[in-house]
Amino acid sequence: MVTVGNYCETEGPAGPAWTQNGLSPCFFFTLVPSTLLTLGVLALVLVLPRRRREVPAGPEELSWAAGPRVAPYVLQLFLATLQMALPLAGLAGRVGTARGVRLPGYLLLASVLESLASVCGLWLLVVERSQARQSLAMGVWMKFRHSLGLLLLWTVTFAAENLALVSWNSPQWWWARADLGQQVQFGLWVLRYVTSGGLFILGLWAPGLRPQSYTLHVHEEDQDVGGNQGRSTDRRSTWRDLGRKLRLLSSYLWPRGSPSLQLIVLICLGLMGLERALNVLVPIFYRDIVNLLTAKAPWSSLAWTVTTYVFLKFLQGGGTGSTGFVSNLRTFLWIRVQQFTSRGVELRLFSHLHELSLRWHLGRRTGEVLRIVDRGTSSVTGLLSYLVFSIIPTLADIIIGIIYFSMFFNAWFGLIVFLCMSLYLILTIVVTEWRAKFRRDMNTQENATRARAVDSLLNFETVKYYGAEGYEVDRYREAILKFQGLEWKSTASLVVLNQTQNLVIGLGLLAGSLLCAYFVSEQKLQVGDFVLFGTYITQLYMPLNWFGTYYRMIQTNFIDMENMFDLLKEETEVKDVPGAGPLRFHKGRIEFENVHFSYADGQETLQDVSFTVMPGQTVALVGPSGAGKSTILRLLFRFYDISSGCIRIDGQDISQVTQISLRSHIGVVPQDTVLFNDTIANNIRYGRVTAGDSEVEAAAQAAGIHDAILSFPEGYETQVGERGLKLSGGEKQRVAIARTILKAPDIILLDEATSALDTSNERAIQASLAKVCTNRTTIVIAHRLSTVVNADQILVIKDGCIIERGRHEALLSRGGVYAEMWQLQQQGQETVPEESKPQDTA
C-alpha cells in the first residue's frame, strides 16, 4: 500500500532548493506546475471575456477550404490531450513502482496542477480555433496566430522540460535509470519533452487558425461585410493589441519639447526606484532592531539603527508608500507633467475636431464627441498614473521580494511569495470580471431611478392635475427597491472579492510564517528574520488590495483611450492640396461651372449648376426648401468638396487654394445666428479678434445696435448667455452683422438672414445689410422675395437645378415659377393669418 509522507523527501517542511548537484525535485515540481497553472488561468481570463463579446455568425457560410489545415491541427489536439494525461500517468508510474515507499506530497500536487494547466491549454486551443472560424465567417481579417497567453504557456512548458537538464548529474533525478521507477520516469520525461516541443513548434505555425485558402460564401441578401466588421470592431477585447496601446501611451509619458519637464520625468522615475529600495530597507532595519534588542546590543548601536529606521520610515510613509515624503514629492513634481500631457491631448483632439468636415459634425452628437474627448484625456493621464505609479511598482515590489527572499532566506520563501501573489492576482481578476455585471446593472438601474424622478418633477403640473402624487411615489419607491437589490449584489460581490483576497493573504502569511518559524527554531534564521518576513509580506499586500480597482479602471481607460484614438483616426474630408497657396483676391468674380454635388451616394443635391457673379453684384437664390440653396453657399465656403465641375473666385479654383485664405475673404450672416456664451463685445470682436474697443463700437453703430447695447446695465460687457438666448432675434442678427462688418470681407453670403424676424425688424436689418453689401460681391438666399427685388440677378433653384434666372421684372413677365411664388407671397401678405390676431389671455 502506498501512503503520502512529508511534502518533500527531507525531514521538516522543506529542504534546500539546490542540493546534490541539482535542483531539488520537490522545489522544481512545486515551482513549475504552479507557474504553468498561473499562466493558463491568466490566458483563459483574458480570452474568454472576448469570446463572450463575439457576435455569432449570421447567414454567411465558410467553405471547408477556408477552415484550418486538418492533419496538423489534429496532431496539435492529440499532443495537447497527451500533455494533459502525462502528469497523471507519471503519478501512476510512481505509485506502481513505489512498493512500500511513502510518496512525498509534492508529487500529488504537481500532477494535479500540471494536468489543470494542460486543460487550460487545450481549452484555449479549441476556443481560439472557434474564434478564427467565426471571424472568417464574418469576413473579418485576422492575424493567424495564437494568443500571447497560449504561446507563453507552451513556451514556458517546453523551457521547464529543458530546465530539468541542469540536474543531469543529480542522483535525486531519473537520469541514471538505475531501477524500474527511474526508467519509467525517464520515459515519461521523454514523452513530455517531445509533446511540449511539438506544441511549441506547432504553436508558432498555428495550423488550427491558418486557412488553406480564403473562400467566403455570403448570401446575396447579406453582403454587408462592412457592417460585420463594424460589429466586430465595436466588440473587440479591451486587451487586444495591448502592445500597440502601450506604445501609443508611452508617447505621452515623455514631454517632447520641454527639457525641464523631461528632467522632472527622470526625477520622478528615480524617486519611484527609491521607493522600491525603501520598501526593502525598512523591513531590514526593523529586523536589525529586533535582533539588537534580542542580543542586548549597546545603546549607541541601537540608537543609530532606530534613528535610521525612523528616517527611512519617514521617507517611505505609513507602510504603504503612498503618504511618505518621497511619494508626496513625486506626486508634487508629477503635477506639471500630467498637466502638460492632458493639455497636449486636449489640444490635439480639439484641433483635429476643427479639421474634420461639416458633414462629420452634422452626423455626430456634440455631447457624445465631447464625452469622448473628456474621457480620452482622462484615460491617458489615468493610465499613466495607474500603470507607471501603481501597477508597475507593485509588480516590481513582488519581483524584488521574490528575489530577495530566494537569495537571503531560502528559495522556498521566494516560491511562497510567487505562488501567493499569482493566486492573489488571478482570483482578483476572475472575481472582478464576475462582479462587473452586477456593477453595470446597478449603474443602469441608478440612471433609470434618477430619470423617473426627473420625469415626475418635470411633469409637476400634470401630476397635480390628476392627483397622482401617491402613484408617483409608489413608482419611485419601486425603482429605489430595484436599485437597492442590485446595489446589494454589487456590494456583496465586493465583500466576496475582499474576503477572497484576505484568505489568500492569510494562507500565504501562514505558510511563510510557519516555514520561517521552523528555520528560526533550527537556528538557520534569527528572530528578526521572522519579523522581517511578516513586515515585508504585509507591506507587499497593502497596495494589492487596490488591484481589483486598478484592473477595472485600466480596462475602462483602455476603452476610452481606444475611442479617443478612433476619433483621431477619422479622416479629414476637406483638405488643402499639397502645394496649395493663398487666394489672390482681385475684384471678387465668382463662377460656378457645371457643379455636381451629393451628400450621399446616388442622390445628387446639385446637378449641373452654372452661374457667374460679377464683382460688386448681388445675386439672390430663391426656391423651395431642400432645393440646394444653402448647399451652394457651403460649397463656396468649402465646407464640402464638389463631386465634379469647378468653383472659381477671380479665376482661381477654390480647391487649389488654402481653406484659411479662402474663408478670410468671405463673410457669412446665417439665418440662425449662434453667439458664444461671452460678452457682446467679444462676440462682435470674433469677426477680427485683434480689433480694439473703438473698432467694435464702430461696427455696432454700423449694424444699428450700438444704442441698444448701451441701454443694457453692463453695456458691451453684457453676457449674452448660452447660444445668445438672452438677446432677441433681431439683436442677435445685428450682432452677427456687426461681426461681419468688423471682419470686412470681400464677399458676403446671406443665408435667409431675416426670414425668422417680424416685418419691422426685417426692414431695419435689411437697411443694415444694404450698408454691409455695398460694393461687395454678395450672394443672398431669400425666403421673402420682396427682400431681393433689387438684386442684379435672381436664380430660381428647384431639385438641385437652376430653372430660371434674371432680374425681378423679367422673371415676373415670364410668368414662370418665380412669378407664381411672388403671387402666392403677395396674397399671403394681404391676408392676416388667424394665428396672428390678438388672443384673449385673461
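Backbone N, Cα and C define each Cβ position, glycine as well.
Keep in mind that this structure shows the original residues, not the substituted ones.
Taking Cβ-Cβ distances under 8 Å and a sequence gap of 6 or more within the same chain, the neighbours of Ser170 (mutagenesis position) are Thr19, Gln20, Asn21, Gly22, Leu23. In three-state terms derived from DSSP, Ser170 (mutagenesis position) belongs to neither a helical nor a strand segment and is classed as coil. Looking at Swiss-Prot, you'll find the mutagenesis Ser170 to Gly noted as follows: Results in retention of the protein in the Golgi apparatus.
Per Swiss-Prot, the feature domain 'ABC transmembrane type-1' maps to 265-556; the stated evidence is sequence analysis.
Annotation for Leu356 (mutagenesis position): spatial neighbours Glu570, Thr572, Glu573, criterion Cβ-Cβ under 8 Å with sequence separation of six or more. For the mutagenesis experiment Leu356 to Pro, the note given by Swiss-Prot reads: Results in retention of the protein in the Golgi apparatus.
Under DSSP, Gly579 (mutagenesis position) is assigned to coil, being neither helix nor strand in the three-state scheme. Around the Cβ of Gly579 (mutagenesis position), a 10 Å sphere holds 6 further Cβ atoms from the protein chains shown. Under the heading of mutagenesis, Swiss-Prot lists Gly579 to Glu and annotates it as follows: Results in retention of the protein in the Golgi apparatus.
The domain 'ABC transporter' annotation in Swiss-Prot covers 590-824 and is backed by sequence analysis.
Marked as ATP binding site by Swiss-Prot: Tyr599, Gly623, Pro624, Ser625, Gly626, Ala627, Gly628, Lys629, Ser630, Thr631, Ile632, Leu633, Arg634. Arg634 (ATP binding site) is surrounded by 17 other CB atoms, counting those within 10 A of its CB over all protein chains shown.
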Binding-site residues compared (Pro624, Gly626, Gly628) - highest count of Cβ atoms within 10 Å: Gly628
Local backbone state of Gly626 (ATP binding site), from DSSP in three classes: coil
Gly579 (mutagenesis position) and Gly628 (ATP binding site), distance between Cα atoms, whole Å: 31
Average pLDDT across the domain 'ABC transporter' (590-824), rounded to a whole number: 86
Reduced DSSP assignment, Leu356 (mutagenesis position): coil
Ile632 (ATP binding site), number of other Cβ atoms within 10 Å: 28
Inter-residue C-alpha distance, Tyr599 (ATP binding site) and Gly579 (mutagenesis position) (nearest angstrom): 27
Sparsest-packed of the listed binding-site residues (Tyr599, Ser630) - C-beta count within 10 angstroms: Tyr599
Cα-Cα distance, maximum over Tyr599, Gly623, Pro624, Ser625, Gly626, Ala627, Gly628, Lys629, Ser630, Thr631, Ile632, Leu633, Arg634, record's ATP binders, Å: 19
